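Database features (Swiss-Prot):
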type	residues	note
MUTAGEN	Arg96 to Ala	Abolished interaction with host calmodulin; when associated with A-331
MUTAGEN	Ile117 to Ala	Abolished interaction with host calmodulin; when associated with A-131, A-135 and A-283
MUTAGEN	His143 to Ala	Strongly decreased arginine ADP-riboxanase activity
BINDING	His143, Gln144, Ser145, Asn155, Lys157, Thr169, Asn172, Thr173	NAD(+) binding site
MUTAGEN	Asp177 to Ala	Abolished deamination step without affecting the arginine ADP-ribosylation step
MUTAGEN	Phe186 to Ala	Abolished arginine ADP-riboxanation of host CASP4/CASP11
MUTAGEN	Glu192 to Ala	In EH/AA mutant; abolished arginine ADP-riboxanation of host CASP4/CASP11; when associated with A-328
MUTAGEN	Glu326 to Ala	Abolished arginine ADP-riboxanation of host CASP4/CASP11
ACT_SITE	Glu326	active site
MUTAGEN	Arg331 to Ala	Abolished interaction with host calmodulin; when associated with A-96
MUTAGEN	Arg410 to Ala	Strongly reduced interaction with host CASP4/CASP11 and subsequent ADP-riboxanation of CASP4/CASP11; when associated with A-349
MUTAGEN	Leu414 to Asp	Strongly reduced interaction with host CASP4/CASP11; when associated with D-449. Abolished ADP-riboxanation of CASP4/CASP11; when associated with D-449
Amino acid sequence: MKIPEAVNHINVQNNIDLVDGKINPNKDTKALQKNISCVTNSSSSGISEKHLDHCADTVKSFLRKSIAAQSYSKMFSQGTSFKSLNLSIEAPSGARSSFRSLEHLDKVSRHYLSEIIQKTHPLSSDERHLLSIIINSDFNFRHQSNANLSNNTLNIKSFDKIKSENIQTYKNTFSEDIEEIANHDFVFFGVEISNHQETLPLNKTHHTVDFGANAYIIDHDSPYGYMTLTDHFDNAIPPVFYHEHQSFFLDNFKEVVDEVSRYVHGNQGKTDVPIFNTKDMRLGIGLHLIDFIRKSKDQRFREFCYNKNIDPVSLDRIINFVFQLEYHIPRMLSTDNFKKIKLRDISLEDAIKASNYEEINNKVTDKKMAHQALAYSLGNKKADIALYLLSKFNFTKQDVAEMEKMKNNRYCNLYDVEYLLSKDGANYKVLEYFINNGLVDVNKKFQKVNSGDTMLDNAMKSKDSKMIDFLLKNGAILGKRFEI
């Protein structure tokens, strides 16, 4: 096992220049032209299949790099956190992003690596041994979801990609993430130390959150990925009692269980979240772990970490206790090299929120379950599933009345169906189906929330012009709140 020269003989600049260097805008284009020129008039050139495969791979690599540049350009130019930390770049002037954003990622990674190298130099022999283990470890990357993302090929899309394709699904990306770090064009993964065993995954939650019943695991990284030591937006490590493997630490250690809850950040305060590219990530993880171990007053924990024979599972327990590693791949992952592991059953509501048609069909086998499913669809504003259920089952006005009487569905307990059909964010196509098929009365007044209002009141409040126009054409009137 070998430690990089950067750690053996540390000689790092005190300040990493974060100003983007200039690149030749034609460099990659010329290289691409040179590599794909072989396919010109291929019918007469007698070119080999191996050569054609090489040309195709070159084009794929170029496109993958171009997509990554777009994702990083968006993140570094739009994220307000990067602007406040003087780590931002200018937005591209044209429609296309240059590879300058990828160069910027490398510079930002070197900046954070420089910070932690200076903080931890020099290393003891125990520290060097632990660092060598981490650097030479294989990683698994885990994406959890209630959606069915694979058949023979695993396809995971970023929130931005999903939105651009008008796909309706439950999201874990919030407005604060988009505004402050703008990393909504990346796919997210938890990170584990590989133990090369069949027992996967080692962890089932990330940052205390169970993101889904299906774990999709890959063992290969991306040349354009980046890693953060925590959730990129929420960089606070939770108290030990929220950790998935809390008993392991509570049973074996004392002081460290009170030390772990903290913000993980760089030199510019708690919003300064260290970022490492794929090449630097193992070194960054190792040095930050060593920095934490040095500060710990728990001698037993320190001895456990520096055990020369530490096994991969124990190392993973430590790293995902001290940190909550998060890996990000630009835009989309598509691979046939993966494992899918079902961790638990998926509830009907979770399957609906994830647009998991396979699970929905397995669970909704009769009209009674269809009532539940339709209520969940309306409550979660899942128009795609609502319309699917309406097309599959012959719903009547009596079905809607029975649905409203269900005691074990919170949406029907709290709201009238008419309210759910017309609330802010509801899809007017679903409302249109209900009215056109006589399932609800256009002017029925709400009996539960906003008692006395009608669907037109809701549409007026949300300023949904399509819904307003449709309701008015069908004779809708306002409820008593707006009567003069």
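Quick reminder: no glycine exception, Cβ is built from N, Cα and C everywhere.
Nope, none of those substitutions made it into this model, it's the original residues.
A map of Swiss-Prot features onto the structure.
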| residue | record | contacts (Cβ under 8 Å, 6+ apart) |
| --- | --- | --- |
| His143 | mutagenesis position | Leu149, Ile156, Val187, Phe188, Phe189, Gly190, Ala215, Tyr216, Ile217, Leu333 |
| Gln144 | NAD(+) binding site | Gly190, Lys204, His206, Asp210, Phe211, Gly212, Ala213, Asn214, Ala215, Tyr216, Leu343 |
| Ser145 | NAD(+) binding site | Ile156, Phe211, Gly212, Asn214, Tyr216, Ala354 |
| Asn155 | NAD(+) binding site | Leu149, Met332, Leu333, Ser334 |
| Lys157 | NAD(+) binding site | Glu165, Ile167, Val187, Arg331, Met332 |
| Thr169 | NAD(+) binding site | Ala147, Ile162, Lys353, Ala354, Ser355 |
| Phe186 | mutagenesis position | Ser71, Met75, Ser158, His328, Ile329, Pro330, Arg331 |
| Glu192 | mutagenesis position | Phe139, Asn140, Phe141, Arg142, Pro201, Leu202, Asn203, Asp316, Asn320 |
| Glu326 | mutagenesis position | Phe188, Phe189, Gly190, Val191, His206, Met227, Thr228, Leu229, Thr230, Asp231, His232 |
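Looking only at Cα atoms, Arg410 (mutagenesis position) sits nearest to Asn172 among the recorded positions Ile117, Asn172, Thr173, Asp177. Every protein chain considered, the tally of other Cβ atoms within 10 Å of the Cβ of Leu414 (mutagenesis position) stands at 12. It is 33 Å from the Cα atom of Thr173 (NAD(+) binding site) to that of Ile117 (mutagenesis position). Leu414 (mutagenesis position) sits 31 Å from Asp177 (mutagenesis position), taking the C-alpha atoms as the reference points. Counting only residues at least six positions away in the same chain, the Cβ atoms of Asn183, His184, His232, Phe233 sit under 8 Å from the Cβ of Asp177 (mutagenesis position).
Of all the mutagenesis positions listed here (Arg331, Arg410), the one with the fewest other CB atoms within 10 A of its own CB is Arg410. Thr173 (NAD(+) binding site): 18 other CB atoms within 10 A of its CB, across all protein chains. Taking every pair among His143, Gln144, Ser145, Asn155, Lys157, Thr169, Asn172, Thr173, the residues listed as contacting NAD(+), the largest Cα to Cα separation comes to 18 Å.
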